[in-house]
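Colleague: Listed in Swiss-Prot is the mutagenesis experiment Asp37 to Asn, annotated as follows: Does not inhibit calcium-dependent translocation to the cell membrane; when associated with N-39; N-97 and N-99. The feature Ca(2+) 2 binding site is assigned by Swiss-Prot to Asp39, Asp97, Asp99, Asp109. One mutagenesis experiment catalogued in Swiss-Prot, Asp97 to Asn, is accompanied by this note: Does not inhibit calcium-dependent translocation to the cell membrane; when associated with N-37; N-39 and N-99. In Swiss-Prot, the entry for mutagenesis Asp99 to Asn states: Does not inhibit calcium-dependent translocation to the cell membrane; when associated with N-37; N-39 and N-97. The structure shown retains the original residue. Taken from Swiss-Prot, the feature Ca(2+) 3 binding site covers Asp99, Ser102, Asp109, and the record attributes it to sequence analysis. Listed in Swiss-Prot is the mutagenesis experiment Asp170 to Asn, annotated as follows: Leads to a reduction in the amount of calcium-dependent translocation to the cell membrane. Leads to the constitutive (calcium-independent) attachment to the cell membrane; when associated with N-176; N-232 and N-234. Swiss-Prot lists Asp170, Asp232, Asp234, Asp240 with the feature Ca(2+) 5 binding site, giving sequence analysis as the kind of evidence. A mutagenesis experiment is reported in Swiss-Prot for this position, Asp234 to Asn, and the note states: Leads to a reduction in the amount of calcium-dependent translocation to the cell membrane. Leads to the constitutive (calcium-independent) attachment to the cell membrane; when associated with N-170; N-176 and N-232. If you look up Swiss-Prot, you'll see 305-507 marked as domain 'VWFA'.
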Amino acid sequence: MAYIPDGGAPTAGAIPLGSQCCVCKVELSVSGQNLLDRDVTSKSDPFCVLFIEDNGRWMEFDRTETAVNNLNPAFSKKFVLDYHFEEVQKLKFALFDQDKSSAQLDEHDFLGQFSCSLGTIVSSKKITRPLLLMNDKPAGKGVITIAAQELSDNRVITLSLAGRKLDKKDLFGKSDPFLEFYKPGDDGKWMLVHRTEVIKYTLDPVWKPFTVPLVSLCDGDLEKPIQVMCYDYDSNGGHDFIGEFQTSVLQMSEARDGVPLEIECINPKKQRKKKSYKNSGIIILRSCKIHRNYSFLDYILGGCQLMFTVGIDFTASNGNPLDPSSLHYINPMGTNEYLSAIWAVGQIIQDYDSDKMFPALGFGAQLPPDWKVSHEFAINFNPTNPFCSGVDGIAQAYSACLPHIRFYGPTNFSPIVNHVARFAAQATQQQTATQYFILLIITDGVISDMEETRHAVVQASKLPMSIIIVGVGNADFAAMEFLDGDNRRLRSHTGEEAARDIVQFVPFREFRNAAKETLAKAVLAELPQQVVQYFKHKNLPPTNSEPA
């Protein structure tokens, strides 16, 4: 049975659930019981997909792993969401039987779904509900259980493990070992926390290091027991038990690089039957590192300032500002699309800058007295002090400069990008997470210096800097989408790849009839992630942060 979510095919990647500077994150654990059996010769191979409602459309957020040949799966992959008390966050959990390796959901059999708000799950802590068909009628079989846990502890643990001389389980070959980690649940039963990858054809596996939130592994309690199970993978889902052991984070933390911790893997049945039994192999904990996974809010609370600069397009294609058809025409309500974009972004960002003094620059205009074209001028006509006091100051300087300049061209972005990048480069000399620069460019048309702009953006991607581009009017903004590296990483004309995606482009026309906060959410959606990504890459913790 094919499945297409309401509103069309899902969008890959995570959808930001509002602002990322919320108070807490919530982790959702999903399991299924008595699911429909869609396979003829074996049991279903279920996986769960989480959709989030965004502007009336269901958008794919994430997927669990596939539980092979299992009608009662407990998925080790968790869904981690930002929780906002003031918003109704609608969620849909859909279960599928994996038939092919395709990422397209209509290639898999639909097993059922359940929809509710995040608040419903959080207030109940754990809910169990019957699965429904797409028409909201009962699926006939199968229930879903969703448990919520607040991730208020931002510590994460990275474990690197290996095995030595594990029991051979395959008749004509060696074992295909993997590990499962469990913690005690509230109901007294062991709860699956993490499953490693399978290492094929070996009795001496080396697993990839993995990182999980400390609260997921042990509820933040370093002494809480952790059960580790070792299995030999079987493609039909009937994995062979190799052995087990119990440990704790406190014990595992004894392992350091160069000083591994070795733990015997015990099969209790073999131990009872054979007096000569020693173990079923050794699990080697090569390293255990606990560190903090800092959030955007951690950096803001740590004193990081968001340094905001506005760049405004004054090219002739905007039209004469005295003409009501001009994009720079200020209507009787005292606004236009340029001012709306400045207000939408600036009103939020100004709260994160203590002095609220923002440079406001223009490009593409001829300036008095000699009427030379400039692509990097202060709109208050004070090149030594281009700062405006708050968003109000930017709006006032913008309105005041319109009668005194001549709109011209071309539409060159690179001078303003390089202008802000120079200040961002100076900030890196401090080697602290105290400043992050945001450039808002508002423009009506096609970039003239695309080659130079690509190079400037690639260089800026190495700095504490993000670029927001708001396109006003009805021009073709295909080039802007190219700079916004959501689908593929931007490269300069020399072939150098951007260190990270720092450009967010939004066409204003999509928000003309929407609430003003809608534009702000869209424009600022990627910013918290970009801030964290930069400081994390540079190994810069928030100032005054506590050790893990």
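From the backbone N, Cα and C atoms, a Cβ is placed for every residue, glycine too.
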Colleague: Provide, as an integer number of angstrom, the distance between the C-alpha atoms of Asp37 (mutagenesis position) and Asp234 (mutagenesis position).
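Modeller: Rounded to a whole number, the Cα-Cα distance is 19 Å.
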Colleague: Would you mind checking how many other C-beta atoms are within 10 angstroms of the C-beta on Asp37 (mutagenesis position)?
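Modeller: So the Cβ neighbour count for Asp37 (mutagenesis position) comes to 14.
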Colleague: Specify the count of other C-beta atoms within 10 Å of the C-beta of Asp97 (mutagenesis position).
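Modeller: There are 21 of them.
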Colleague: Between the Cα atoms of Asp109 (Ca(2+) 2 binding site) and Asp97 (mutagenesis position), what distance do you get, rounded to the nearest Å?
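Modeller: About 5 Å separates the two Cα atoms.
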Colleague: At the Cα level, what's the spacing in Å between Asp234 (mutagenesis position) and Ser102 (Ca(2+) 3 binding site), rounded?
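Modeller: Taking the Cα atoms only, Asp234 (mutagenesis position) lies 22 Å from Ser102 (Ca(2+) 3 binding site).
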Colleague: Other than its own, how many Cβ atoms are within 10 Å of the Cβ belonging to Ser102 (Ca(2+) 3 binding site)?
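Modeller: I get 10 for this one.
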Colleague: What whole-number Å value do you get for the CA-CA distance of Asp240 (Ca(2+) 5 binding site) and Asp97 (mutagenesis position)?
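Modeller: One finds 23 Å between the Cα atoms of these residues.
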Colleague: According to DSSP, which of helix, strand or coil covers Ser102 (Ca(2+) 3 binding site)?
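Modeller: Reduced to three states, the DSSP call for Ser102 (Ca(2+) 3 binding site) is coil.
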Colleague: Between Asp232 (Ca(2+) 5 binding site) and Asp170 (mutagenesis position), how many Å separate their Cα atoms?
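Modeller: Their Cα atoms are separated by 8 Å.
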